[in-house]
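For reference, the structure discussed in these notes is given below.
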Amino acid sequence: MELLRTITYQPAAGTKMCEQALGKACGGDSKKKRPQQPSEDGQSQAQVTPAAPHHHHHHSHSGPEISRIIVDPTTGKRYCRGKVLGKGGFAKCYEMTDLTNNKVYAAKIIPHSRVAKPHQREKIDKEIELHRILHHKHVVQFYHYFEDKENIYILLEYCSRRSMAHILKARKVLTEPEVRYYLRQIVSGLKYLHEQEILHRDLKLGNFFINEAMELKVGDFGLAARLEPLEHRRRTICGTPNYLSPEVLNKQGHGCESDIWALGCVMYTMLLGRPPFETTNLKETYRCIREARYTMPSSLLAPAKHLIASMLSKNPEDRPSLDDIIRHDFFLQGFTPDRLSSSCCHTVPDFHLSSPAKNFFKKAAAALFGGKKDKARYNDTHNKVSKEDEDIYKLRHDLKKTSITQQPSKHRTDEELQPPPTTFAKSGTSAVENKQQIGDAIRMIVRGTLGSCSSSSECLEDSTMGSVADTVARVLRGCLENMPEADCIPKEQLSTSFQWVTKWVDYSNKYGFGYQLSDHTVGVLFNNGAHMSLLPDKKTVHYYAELGQCSVFPATDAPEQFISQVTVLKYFSHYMEENLMDGGDLPSVTDIRRPRLYLLQWLKSDKALMMLFNDGTFQVNFYHDHTKIIICNQNEEYLLTYINEDRISTTFRLTTLLMSGCSLELKHRMEYALNMLLQRCN
């Protein structure tokens, strides 16, 4: 059965006035009755022509005229019926106002005469049973259902801006940012349905309803069904013919993948203004669907084409999951607005960033993170390179310097070197437990730095530790200064592998600072500025007296001058293995193509521990709640990982934060991390 199957908007409520006393509460009007308009978008289950809109001609459809005042026989509540919102196979949908509190609902009214046969009534009962248990921000809310002698009434969430079908009818096509905005919400609602083991089975523009705040709600559960194991799946063909998947047409049953297929059709239709499998006759349409044959216009950008093609894969197993869809480059590489103006219902939105700083950073983001290979790309349209473009190019050039040496460490007095008593820290836990808010002033306690720089002048000029720190600081500051305000962490979640510190020990009052990486490499930055790593095989040692000068030897056969340090290294390794737990849920993956990580500098304040590595990886662990921030560079793109108090990690592109903003809890930590980086030499 079809819930809000089609939305036919009637400008004037076309029926008798309520009693005079109730006129205002009802919002009725006294204009003459108008003839019913044909349905605009959704097709009924029995529809046969996919290309043309289907007109229902059931003039006896609703039986006798439905009364303006409707009373719930069980509660005695009185409702006033308003204008028709839409109509479908069995029912009409009306605006309906609860006269006790003036709350407006969308009421689906089904005459008993339309569901007289047992199988018809079963459909209604099944729809009610499925829909009434659903509660999600992006699913039309079911409120109440009752019956009287004439009709069944289902009270649903009222969506004042009608459906996506109406928006597309007015707009013809939508922009990519809008499509991302709506698709995110559809995916969110659909993911919830699939988690409840419910298949929608009729996803289309006419079943996505838009409320006053321009939020999308998935509706119409008339064809919805519980997810069955493959062997028990229904083989019936249902749904709107254009959006039927090959496996449903071939009577192999409907699974989650069939909803993904429909989502691909929806995305295609939003971007191009027509469905992918629209032909002049039904037989040809079905042939195209079975062969997954459709045209992909060159006007679409590559990520959009790729995502549509993956969702419209002929083989259901080749289609992406809902999580894969949200992690696709179409979402990750493009701007998604946080909210849309209601003017988008009829007018193309303007997403132009007005502030020059934001424009600069948007271009910088494209240069830094978009994988642009050379400066020439920016000179295509300008004979002369603008100052802004030069700044961007310089910024990108700085980011590519990942082989780092560092500035000579300062000689410190014994007093400065004396840290607090020995502190063994469990995965970022410290003896310092500070409950205060993270603030601007950084109170340094102790630090350690890798030994003096090599004699090469190029090393001093290009690859000093200062260069690494400055580059990370510049990118972090650029993101913080230009990202919009937001109240939550972006939805993006990348699955990527990188090295980070899972355990650490500060024994700097005697030997130095030890840490374990996620690939189980153990490193120690000794108080004398030397660095030693024990590789995951526990057999090989890498020794750095100075940056870029690495000695490699077996752990069991160390040169005489290193024996005592190797003993300390093994002690750190054993201690962390036995006593400390991992500080997060990130997978431990080793990528042998990536350079070995070693620590350039570590620094402890009264609130956090900062670690800066040779390849620009930057990690800050906060003591009081064990949250962590990790910034790393992969394929000329900066990623930020946030590990929350529950040790659950989320990874974003910095460009995503730049465009979407983030929660205050993350922003405050990013600001503190930046201050630690800037004040590291103080």
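The backbone N, Cα and C atoms fix where each Cβ goes, glycine too.
The ATP binding site annotation in Swiss-Prot covers Leu85, Gly86, Lys87, Gly88, Gly89, Phe90, Ala91, Lys92, Cys93, Lys108. Its Cβ placed at the centre, Leu85 (ATP binding site) has 25 other Cβ atoms within 10 Å. In the three-state DSSP scheme, Leu85 (ATP binding site) falls into the strand class.
Experimental mutagenesis at this site is recorded by Swiss-Prot as Lys108 to Met, annotated: Loss of kinase activity. Following the DSSP three-state reduction, the secondary structure of Lys108 (mutagenesis position) is strand. The Cβ of Lys108 (mutagenesis position) has 32 other Cβ atoms within 10 Å, all protein chains considered.
Asp202 (active site, proton acceptor) falls outside any helix or strand according to DSSP and counts as coil. Residue environment of Asp202 (active site, proton acceptor) contains 26 other Cβ atoms, counted within 10 Å of its Cβ in all protein chains. If you look up Swiss-Prot, you'll see Asp202 marked as active site, proton acceptor, on the strength of a curator's inference.
Listed in Swiss-Prot as a mutagenesis experiment, Thr236 to Glu is described as follows: Mimicks phosphorylation state, leading to increased activity.
Marked as domain 'POLO box 1' by Swiss-Prot on the basis of sequence analysis: 500-578. Mean pLDDT for the domain 'POLO box 1' (500-578) in this predicted model: 89.
Quoted from Swiss-Prot, the note attached to the mutagenesis of Trp504 to Ala states: Abolishes interaction with SIPA1L1. Mapped onto three states, the DSSP output places Trp504 (mutagenesis position) in strand. Taking the Cβ of Trp504 (mutagenesis position) as centre and 10 Å as the limit, one finds 27 other Cβ atoms among all the protein chains shown.
Annotation of the published mutagenesis Trp504 to Phe in Swiss-Prot: Does not affect interaction with NSF and ability to dissociate NSF from GRIA2; the original residue is retained in the structure shown.
Marked as domain 'POLO box 2' by Swiss-Prot on the basis of sequence analysis: 598-682.
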Site with most surrounding Cβ atoms, counting all protein chains shown within 10 Å, from the binding-site residues Ala91, Cys93: Ala91
Candidates Lys108, Asp202, Trp504, namely the recorded positions, that fall within 10 Å of Cys93 (ATP binding site) by Cα distance: Lys108
Secondary-structure category, per DSSP, in which Cys93 (ATP binding site) falls: strand
Residue with minimal Cβ packing [other Cβ atoms within 10 Å] among the binding-site residues Lys87, Gly89: Gly89
Helix, strand and coil counts within the domain 'POLO box 2' (598-682) (DSSP): 22 helix, 37 strand, 26 coil
